[in-house]
Amino acid sequence: MKFSNITIKNFRNFEKVNINLDNKNVIFGMNDIGKTNFLYALRFLLDKEIRKFGFNKSDYHKHDTSKKIEIILTLDLSNYEKDEDTKKLISVVKGARTSANADVFYIALESKYDDKELYGNIILKWGSELDNLIDIPGRGNINALDNVFKVIYINPLVDLDKLFAQNKKYIFEESQGNESDEGILNNIKSLTDQVNQQIGEMTIIKGFQQEITSEYRSLKKEEVSIELKSEMAIKGFFSDIIPYIKKDGDSNYYPTSGDGRRKMLSYSIYNYLAKKKYEDKIVIYLIEEPEISLHRSMQIALSKQLFEQSTYKYFFLSTHSPELLYEMDNTRLIRVHSTEKVVCSSHMYNVEEAYGSVKKKLNKALSSALFAERVLLIEGPSEKILFEKVLDEVEPEYELNGGFLLEVGGTYFNHYVCTLNDLGITHIIKTDNDLKSKKGKKGVYELLGLNRCLNLLGRENLDEITIDIPEDIKGKKKKERLNERKKEIFKQYKNEVGEFLGERIYLSEIDLENDLYSAIGESMKRIFENEDPVHYLQKSKLFNMVELVNNLSTKDCFDVFEHEKFACLKELVGSDRG
């Protein structure tokens, strides 16, 4: 079984959205944009504990009760032969699934507001043909849907004590009838009786019992006596059991008092229940902002659990935490955002096999960018150090205003651009006009920088070129020859360069260092105490860039920002300067 799509109409802040889904989904966006409402749309559809309350007027988009609330979930059942969950669902839906369209199945909710009852009653339907759905059979608040699905909603402020108390009976009823425990239970009962007997013999207890009995009889003429007993003897010893944490190698017990520790223990209990109590159902986790109260390291640990453990086969996670996305793979990213009305953009995120060894590195960089409005993609750490310095001086609140610098680690542009584009996040690219010599082909070069930009536009690579440089020309002189050729190539393909600018792709005429020299050449000479600062900078790019950045004046930073070769920075901050 695979979640395929959801359509939400006239529900809370959603006028109409149509969103592609998968079995693992991450929902993100600004505060108060609709992430919780998205989860509640699923809860109304699949969770009887929420559904039984029906809809209030405020649940209708802009309180427009003249239109129905509609929520339609599309499932892909094409893996029937291999998937046990698909078989579970099919065994319950029976005749609602027709052979004509057996691989697709719809679960739909609609609610028309009753002005007299001041209430929106819920009608559930399902079937394989969207235009011919049938009512889901049920009785009262329970229907056939509830026999196959179990929604586990985890509140950001999950209450451990309440969760444990609610499920204590189920957890410990499992041990009843276990012969190996019968002797132990009898011993506990005997010991409990002894405890109560000893309690009753205490002078302070006897005195209190006598006085309170006397007070009671003075109020009500009744032949009774008041005695104090341990709750364990009356309710059973399970009633007094609460979880403690015991560190390995330590004989002491520690209360689960920290919020982070309590939350992780709550997740452990939910997982236990999913495996034991709901093993015959399809369990769907709806997890809301779990990062609250969790230290960064615990968020990373939870990320590993969510994306790698089979327990979390189906989940919808809302979050503001990049750390929770470090381990993501085969995950549907859903961005809830707003222009004039709330819209949802989605992207199926996969780490290609070729990138498997650097998955965490790729995810770590991308996960922070997902929460931005505009992202400037740059090649490496030197660019990042420089641009951070310039922006800190010129536009220090660029991140607060939605900007983000994303270091792609060389040439992984495509991996990020596709994701950002699908999610409606503005992306800007700054890259060098690189040439790459072909192995085994003397004097033959690939137009690497131009091809990189063309590939981002879905275009084919340009043909290789030949650059004839005599063998006696090496080192700095050879580089100068190559740079002259880069300038010629830049002019030759000026039309393509113009197209790139229209797509927010900024290709350097040569490279970052030469762009920088065009903007603040004299300052570079002064700081490096060198008449060829570009060559000096490139000898040890990162190390020397740090030296440069540490000595840039505020004027230098403004000169870089205002220079045409760094127009990408204005694009990032949305500046209309100049």
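Going from the start of the chain as shown, residues are counted 1 onward.
Glycine is no exception: its Cβ is also placed from the backbone N, Cα and C atoms.
The shown structure was predicted, so the numbers you read here are calculated from the model rather than taken from an experiment.
The ATP binding site annotation in Swiss-Prot covers ASP32, ILE33, GLY34, LYS35, THR36, and the record cites a curator's inference as its basis. THR36 (ATP binding site) falls within a helix when secondary structure is assigned with DSSP.
DSSP classifies ASP463 (divalent metal cation 1 binding site) as coil under the three-state reduction. Listed in sequence order, the same-chain residues six or more apart from ASP463 (divalent metal cation 1 binding site) with CB atoms under 8 A from its CB number zero; the list is none. The divalent metal cation 1 binding site feature in Swiss-Prot is assigned to GLU379, ASP463, GLU464; the stated evidence is similarity to another entry.
Cβ neighbours of GLU383 (divalent metal cation 2 binding site) (same chain, under 8 Å, six or more residues apart in sequence): GLU407, LYS430, LEU512. DSSP assigns GLU383 (divalent metal cation 2 binding site) to a helix. Taken from Swiss-Prot, the feature divalent metal cation 2 binding site applies to GLU383, GLU513, supported by similarity to another entry.
Looking at Swiss-Prot, the entry for mutagenesis of LYS35 to Ala says: Retains endonuclease activity.
In the three-state DSSP scheme, HIS320 (mutagenesis position) is classed as coil. In sequence order, PHE28, GLU289, GLU291, PHE371 are the residues near HIS320 (mutagenesis position), counting only same-chain partners six or more apart with C-beta under 8 A. HIS320 to Ala appears in Swiss-Prot as a mutagenesis experiment; the accompanying note says: Retains endonuclease activity, ATP only partially inhibits endonuclease activity.
According to Swiss-Prot, the mutagenesis experiment GLU379 to Ala carries the annotation: Loss of endonuclease activity.
Within 10 Å of the C-beta of ASP511 (mutagenesis position) there are 19 other C-beta atoms, taking all protein chains into account. Under mutagenesis, Swiss-Prot gives ASP511 to Ala with this note: Loss of endonuclease activity.
Sequence-distant contacts (6 or more apart, same chain, Cβ under 8 Å) of LYS541 (mutagenesis position) comprise SER382, GLU513. The annotation that Swiss-Prot gives for the mutagenesis experiment LYS541 to Ala reads: Loss of endonuclease activity.
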Please compare the recorded positions ASP32, GLU379, GLU464 by how many other CB atoms fall within 10 Å of each one's CB, and tell me which has the fewest. ASP32
Closest of GLU379, GLU464, ASP511 to ASP32 (ATP binding site), Cα positions, recorded positions only: GLU379
Beyond the listed site residues ASP32, ILE33, GLY34, LYS35, THR36, identify every same-chain residue whose Cβ lies within 8 Å of the center of their Cβ atoms for the ATP site. ASN13, GLY29, MET30, ASN31, ASN37, PHE38, SER318, VAL336
Rounded to the nearest Å, what's the C-alpha distance separating ASP511 (mutagenesis position) and GLU379 (mutagenesis position)? Just drop the number here, would you? 11
CB contacts under 8 angstroms to THR36 (ATP binding site), restricted to the same chain and 6+ apart in sequence, sorted by sequence, are GLU288, SER318
Rounded distance in angstrom between the Cα atoms of GLY34 (ATP binding site) and GLU379 (mutagenesis position): 34
